[in-house]
Amino acid sequence: MSAMMVKLGLNKSALLLKPSAFSRAAALSSSRRLLFNTARTNFLSTSPLKNVASEMNTKAAIAEEQILNKQRAKRPISPHLTIYQPQLTWYLSSLHRISLVLMGLGFYLFTILFGVSGLLGLGLTTEKVSNWYHQKFSKITEWSIKGSFAYLFAIHYGGAIRHLIWDTAKELTLKGVYRTGYALIGFTAVLGTYLLTL
């Protein structure tokens, strides 16, 4: 309808000028429905059958609710992820997203820390943070933290390259997706280990 209006040189406000046959029929139908419901309500409220009708409506509502509950008990529920066979694509997609969130949190934490320190004149420098880090953490903890960030960075960097390959409409078949997935795992192992040894 909007394409026809454009051809005629009209905009959407032209619809408001003259009601169509459809809108007139819809308005007539809704007014008939309103009139019927009002008449029925008036009849029942003035009728001696009011109590009987009310009781019948209550019984019908209870019976209807019981039928609905039986139907709901048989209705299939939305399946949980645990019923599916795990796929390489899930894990890599999840790791790609989680790695960005974790690295982003670390980045913003230190950025805010240094920004607030400069504003408040606390004199926080990278040298002081480095000294505190090496004094408070054991070598195993240092390697764990460094390894976590090294591998998180490696998998996110590799995932970004993988997405750039997909953006060129390459490796979009199932075999191609798995091929790039296994390449990403190998790339992550190599780059993460290299970053850990720095």
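Think of each number as a place in line: the chain as shown, counted from 1.
The backbone N, Cα and C atoms fix where each Cβ goes, and this holds for glycine too.
Just so you know, the substitutions we noted aren't modelled in this structure.
For Arg97 (ubiquinone binding site), the count of additional Cβ atoms within 10 Å of its Cβ stands at 12 [all protein chains shown]. What Swiss-Prot lists as ubiquinone binding site is Ser93, Arg97.
Summarising the annotation, Swiss-Prot assigns heme binding site to His156. Neighbour count (other Cβ atoms within 10 Å of the Cβ, all protein chains): 21 for His156 (mutagenesis position).
Summarising the environment of His96 (mutagenesis position), the number of other Cβ atoms within 10 Å of its Cβ, over all protein chains shown, is 18. Swiss-Prot lists His96 to Ala or Asp among its mutagenesis entries, and the accompanying note reads: Decreases quinone reductase activity.
Using a 10 Å radius centred on the Cβ of Phe153 (mutagenesis position) and all shown protein chains, the other Cβ atoms total 17. The DSSP secondary structure for Phe153 (mutagenesis position) is helix. For the mutagenesis of Phe153 to Val, Swiss-Prot gives this note: Decreases quinone reductase activity. Little effect on complex assembly. The structure shown keeps the original residue.
In Swiss-Prot, a mutagenesis experiment is listed as His156 to Ala, annotated with the note Decreases SDH cytochrome b content.
For the recorded site, His163 (mutagenesis position), the DSSP three-state label reads helix. Quoted from Swiss-Prot for the published mutagenesis His163 to Gln: Decreases quinone reductase activity. Little effect on complex assembly.
Annotation of the mutagenesis experiment Trp166 to Arg in Swiss-Prot: Decreases quinone reductase activity. Little effect on complex assembly. Cβ environment of Trp166 (mutagenesis position): Leu172, Thr180 lie under 8 Å away, each six or more residues apart in the same chain.
Among the mutagenesis results in Swiss-Prot, Asp167 to Val has the note: Reduces SDH FAD content. Probably impairs complex assembly. The residue drawn here is the original one. Counting only same-chain residues at least 6 apart in sequence, none has a Cβ under 8 Å from the Cβ of Asp167 (mutagenesis position).
A straight line from the CA of Arg97 (ubiquinone binding site) to the CA of His156 (mutagenesis position) spans 8 Å.
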